[in-house]
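If you check Swiss-Prot, you get these features:
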BINDING   GLY119, ASP120, ARG121, GLY122, THR123, GLY124, LYS125, SER126  ATP binding site
MUTAGEN   CYS102 to Ser  Reduces ATPase activity 2-fold
MUTAGEN   CYS193 to Ser  Reduces ATPase activity 2-fold
MUTAGEN   ASP240 to Asn  In aci5-3; white and inviable plants. Resistance to the herbicide acifluorfen when grown on sucrose-containing medium
MUTAGEN   CYS354 to Ser  Reduces ATPase activity 5-fold
MUTAGEN   CYS396 to Ser  Reduces ATPase activity 5-fold
Amino acid sequence: MASLLGTSSSAIWASPSLSSPSSKPSSSPICFRPGKLFGSKLNAGIQIRPKKNRSRYHVSVMNVATEINSTEQVVGKFDSKKSARPVYPFAAIVGQDEMKLCLLLNVIDPKIGGVMIMGDRGTGKSTTVRSLVDLLPEINVVAGDPYNSDPIDPEFMGVEVRERVEKGEQVPVIATKINMVDLPLGATEDRVCGTIDIEKALTEGVKAFEPGLLAKANRGILYVDEVNLLDDHLVDVLLDSAASGWNTVEREGISISHPARFILIGSGNPEEGELRPQLLDRFGMHAQVGTVRDADLRVKIVEERARFDSNPKDFRDTYKTEQDKLQDQISTARANLSSVQIDRELKVKISRVCSELNVDGLRGDIVTNRAAKALAALKGKDRVTPDDVATVIPNCLRHRLRKDPLESIDSGVLVSEKFAEIFS
């Protein structure tokens, strides 16, 4: 892999310049009233009716309207958050090639299922993940929709937008960059899932729903730093949403659902606690990060960081060409991904590796196939080779192996040894 990535990203990747990060959805609540449309953001008529033989209520969306003065206003809102906090350039990250490759492959193919990054303190895990925001491509979303609904694909539409499309209504569309949402350790369940005002719903027939972080992360990236320290009840919420692609908020018999399909990226220090196996298996790939030992590289990292801290704008301008090239290569890889082929013989060998390593389930097989195709697309090829599989398979399987407390060999080494045995 070192030969592929090197110590600088400039040797391999690069991209169409998309400098404007996406904006936050409106922080104001979304108000719903039975049989009536109102409000200035997103409005929905809600019918509240008692279920048979039950004293509670069920809330169903009946109709929706979106009022926007002009598309220019929405675009302005998306552009208003230009570089509020300077981000360290991805191309300037020294070393950590395994982590960078896993992140890029997930941007190329979000269906890989995310990355879990584990490593020592101060090794650049959070810096690298957040630097990815400059490289994220643009997507089309329905203007004014808090769930970043896709205007074409029903699988990525909120309920309200889908009903409007089914009625033949033309929905306003804008282009914005893929969103990266940080999930803080201290977040409450209501902040993550969204909030329903139960009192208004039951007494006045008015339901105010404010979308949470999962709504904002739909069709984007959800980043959890120190994910191994996350509260168990929030881990359960992430598991449910990652498995189903939908987030359902239930409060006193009142229910509302919205799409929540996101790339889950987590980072943490294994010394601070292990991750629950149920959550670990949800990550498509696993990257291990170690401290740089080479003295020259350490000096270079310190000097580069000092330059960035003293003048972030000039430092980012220094790497603009490399960033643009990397963006261009990512966009090309995303466009060509569907045409990349993988031979059946390689698929069979991948499944043999998974079977002989006693990997539970089929996620390992699926993710390895997807990651190998994404790597081939990144290299500009239309067919997967054994070298592509060899590069990604340790990251796809190491966290799925059953733990042996007496085993001192790294799981990635075991995967590589089994790969060499079967592919030789």
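Just so you know, glycine gets a Cβ as well, placed from its N, Cα and C.
Heads up, this one's the original sequence, none of the swaps are in it.
In this structure, the CA atom of CYS102 (mutagenesis position) is 12 Å away from the CA atom of LYS125 (ATP binding site).
Those same-chain residues not listed among GLY119, ASP120, ARG121, GLY122, THR123, GLY124, LYS125, SER126 yet with C-beta within 8 angstroms of the centroid of the ATP site C-beta atoms are SER267, ASN269, VAL289, THR291. Of the candidate mutagenesis positions, CYS193, CYS354, CYS396, the one lying closest to SER126 (ATP binding site) when CA atoms are compared is CYS396. When Cβ neighbours within 10 Å are tallied across all protein chains shown, the highest count among the binding-site residues ARG121, LYS125 belongs to LYS125. Following the DSSP three-state reduction, the secondary structure of GLY119 (ATP binding site) is strand. Annotation note: CYS193 (mutagenesis position) sits in a helical segment as assigned by DSSP. If you take the Cα of GLY124 (ATP binding site) and the Cα of CYS396 (mutagenesis position), they are about 21 angstrom apart, rounded to a whole number.
Checked against ASP120 (ATP binding site) by C-alpha proximity, the mutagenesis positions CYS193, ASP240, CYS354, CYS396 yield CYS396 as the nearest.
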